Amino acid sequence: MPGGGPAMDDYMETLKDEEEALWDNVECNRHMLSRYINPAKLTPYLRQCKVIDEQDEDEVLNAPMLPSKINRAGRLLDILHTKGQRGYVVFLESLEFYYPELYKLVTGKEPTRRFSTIVVEEGHEGLTHFLMNEVIKLQQQVKAKDLQRCELLAKSRQLEDEKKQLSLIRVELLTFQERYYKMKEERDSYNDELVKVKDDNYNLAMRYAQLSEEKNMAVMRSRDLQLEIDQLKHRLNKMEEECKLERNQSLKLKNDIENRPRKEQVLELERENEMLKTKIQELQSIIQAGKRSLPDSDKAILDILEHDRKEALEDRQELVNKIYNLQEEVRQAEELRDKYLEEKEDLELKCSTLGKDCEMYKHRMNTVMLQLEEVERERDQAFHSRDEAQTQYSQCLIEKDKYRKQIRELEEKNDEMRIEMVRREACIVNLESKLRRLSKDNGSLDQSLPRHLPATIISQNLGDTSPRTNGQEADDSSTSEESPEDSKYFLPYHPPRRRMNLKGIQLQRAKSPISMKQASEFQALMRTVKGHEEDFTDGSPSSSRSLPVTSSFSKMQPHRSRSSIMSITAEPPGNDSIVRRCKEDAPHRSTVEEDNDSCGFDALDLDDENHERYSFGPPSIHSSSSSHQSEGLDAYDLEQVNLMLRKFSLERPFRPSVTSGGHVRGTGPLVQHTTLNGDGLITQLTLLGGNARGSFIHSVKPGSLAERAGLREGHQLLLLEGCIRGERQSVPLDACTKEEARWTIQRCSGLITLHYKVNHEGYRKLLKEMEDGLITSGDSFYIRLNLNISSQLDACSMSLKCDDVVHVLDTMYQDRHEWLCARVDPFTDQDLDTGTIPSYSRAQQLLLVKLQRLVHRGNREEADSAHHTLRSLRNTLQPEEMLSTSDPRVSPRLSRASFFFGQLLQFVSRSENKYKRMNSNERVRIISGSPLGSLSRSSLDATKLLTEKHEELDPENELSRNLTLIPYSLVRAFHCERRRPVLFTPTMLAKTLVQKLLNSGGAMEFTICKSDIVTRDEFLRKQKTETIIYSREKNPNTFECIVPANIEAVAAKNKHCLLEAGIGCVRDLIKCKVYPIVLLIRVSEKNIKRFRKLLPRPETEEEFLRVCRLKEKELEALPCLYATVEAEMWSSVEELLRVLKDKIVEEQRKTIWVDEDQL
């Protein structure tokens, strides 16, 4: 046939075109098929229909080049594509059987479940014979399972009896423990009361001594004033007497002056005296002249007369002398008289003064006697009141002891009655178990046909117990054998369970890594299964991986629910299909999962299918579940709390860049872009570099999609646009760390667009520096630790403390999820010793562990108050169980856990609890911040839409915005040449310390800031235009304020500005490029008495300590570091001032590290 060749070729081409058309329909839906198809379910049926052989099946299921389920499904479609039309028909029949929705999506037809291919291959008789053989095998397996179930039930009953006995012992021990704790609490409360009473007594004694001293000082002052008054009175009296004496003397003188002769009389007497003297002289001259001329007789007469005259003169002289002597005696007598008069007046003055003093002292003695009588009356009244108070107090103590004794007796009686009641209940339970065993023995169960067991026993066993499945024991915390009274008197006992059974039931939570559409489909599927759960009993071994069908079936995980749904219908028979199915359902490990295990951050981002297979965080998180239940909360609530705590962790690695944006920074002809499939892109290329040098392609897998897209070694990646974890995002890669770039490329799916440029020079420079040992990667940034890291406990090589600053050199050191970092010298910024620390995500887990230890501490002696708080929260949460569940978005238990977690955060944030519980190894710094760290604005906008969608659906959304677990804070170094201002905390000590520093010879180094005095209007205007560091209202219309210019003026003088403001102004100062030195003076119970001289006003020690701890808590939110003056560093005020000066000098030399995210 010469013309047959072209016709046959046309026919073959037509068949090929038809096959290609059929497979094009499948390829159009390849994404959905590879996403939902499980190759392990289809390969038995495909092998039964002889479409694939054992080699193909082994390649699909076990090839190391196919790490994920999507890759395996894609490979299976490629193999079926090579089988032509037959492969297409058999593939559609398998979809019709296993995935009717996907069959309808591909063909647009409803599934009919008629399988012509297997009938054609085997024939009706062969198929019937094969099915009968399989049914017989299954029946035999069911019988064996039933026998095993009966044995397990008997053993379970025996274990339950032992459990009841242990529960009884446990309840007794808990009762005694509760009594012990209660008595311990009473003792502690009494001790606290005693200490408080002692303190009050001490304060009263101090107050009494102070008042007594003040009273004595007042009495002494009163006495001094009284003496001064008496002296003034005495002086007044003396002056009055002197005044009277002077007045008398002045009157006598006045009388003498008045009685003296007048001037005319004196002149007249003087003229008479002159006349007499003239006459005498005349007479004498006449007598002498007469002597010469008189005769002798006359001379004799004259001599006689002269003689008589001389005698008369002598007599007269004697009389004159006598008169003079008498006058002298009179004068002396008058002098004596005057002297005696003066003495008399003095004596009279003294007498009157003494009389008045006597009257004054007499009055004072009377006043003192009256005061003494009043004091005696007050003393007698005080003694009487004291005796009455002591009598009343002793009576109250006697009554209190009597009531306490009665309470203790009643409590003991109550405990004994409770123990007796528990014992009786235990006896009842034992008798009931014995009765059930006897009824079982009398029932004559046929062990050879266990499927004929009574329906009641089967319902009891299937309803509450589950066999061991997949090496895992189901939850058997409650059985149908327990009476209603058991739950009333026996405390709930939660045995230790594996993490897989307690993983978060996330189906009712809208905010999930799976899409909303998938969640709704899973809910619909689970409602369908729930409708048939009463009629369905899965006996096939293929269902061994699913959870038991119980009332809580709707709370299973999505992947497990899907597995159970798919195991409802019977599997098509095939060689070793059951064994292969069991192996397929078992958790297997692939290369991606091994990579996830090696990189801790991948564990944070597992999808819902694999999310429950791996423990979240370090083992210490999961091992604490047993201690959780001792607090009285059930395991589900605690698991919800753990899930909510995990929601605070970042969904992406740490991003240190503050300049990265959602656009290509280097626009121009050098920037190129390519579009390729992002699935498995991370396996096609390797990356090199980091945030400091850029992300470069180090190698490209030959023949891969990346190579065909034009990506080569040395290309610098700039921007990635596409679907990342189900969200359309635009991520800049030029400023990403090595860890973040790898994470982004590993999480992308579908078509993505990569912007890159050829930068061989930068790539060669990076390689050369790495070969020379100058750098280890392209990462370089500085972080401040917010928790303590121990090299022995946290699986790293470097031990660091909270607030240490390190230089991160590599975010994926040796391709592991560890950061290589160097300790930074605080003075020179040089790198010191190097080592590894946990990555950001693992550090979040460590921080979470410390918070969980803080909350769920089992040692009650360390956390009695935490125990009471959790118990009170437990009691508060009880009414939440009655919430309505009509809204599918609301879960009562989730609301309960949310409310509990909100109260828990308040409990953790209280400074008193933190200081009681945090030791040196558990110190953490809880700060508020953006969950994405320093993410750029465009990246925030990209995630804003998703946040708005889930804002109403997420019950923890508001809680998530209030707290972010930030183990590392990105910091930036600043250097200050000028002297920095100084702030003191507690602020109440600032004024005293500033004055003492200035008075202790520090005026050359320190000074206070001169404030501006402005009016109210000027102050309001200044508030709007300038940054006010400190302000104070002097009077209703005048304000005193300090602005940064005032502080800079002090710094210009090369002096430290001592501020009395609080630490709330630190952010404003840093924003103004002024970097203060913050000094914390540590206050504790041991050194609180040393601060009495420093406090401006007297305060109680408890109030002062509480305020100081609140101030210490505020220091955690500061964007910069602070210096601490410990209590052991000083013992007196002088030593404190010396230590403060040394600290200021030391801090001035240090580098300033600022967390700009906290500004």
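Even glycines carry a Cβ here, placed using N, Cα and C.
Noted in Swiss-Prot for the protein shown:
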{"type": "DOMAIN", "residues": "18-110", "note": "domain 'CARD'"}
{"type": "DOMAIN", "residues": "672-760", "note": "domain 'PDZ'"}
{"type": "DOMAIN", "residues": "978-1145", "note": "domain 'Guanylate kinase-like'"}
{"type": "MUTAGEN", "residues": "R35 to A", "note": "Strongly decreased interaction with BCL10"}
{"type": "MUTAGEN", "residues": "K41 to A", "note": "Slightly decreased interaction with BCL10"}
{"type": "MUTAGEN", "residues": "K69 to A", "note": "Decreased interaction with BCL10"}
{"type": "MUTAGEN", "residues": "R72 to A", "note": "Decreased interaction with BCL10"}
Three-state secondary structure, which DSSP defines for R35 (mutagenesis position): helix
Model confidence over the domain 'PDZ' (672-760) (mean pLDDT, whole number): 91
Length of the line joining the Cα atoms of K69 (mutagenesis position) and K41 (mutagenesis position), in Å: 12
Secondary structure content, the domain 'CARD' (18-110) (per DSSP, counts of residues): 74 helix, 0 strand, 19 coil
Mutagenesis positions (K41, K69), the one with most neighbouring Cβ atoms at 10 Å: K41
Residue distribution over DSSP helix, strand and coil in the domain 'PDZ' (672-760): 18 helix, 46 strand, 25 coil
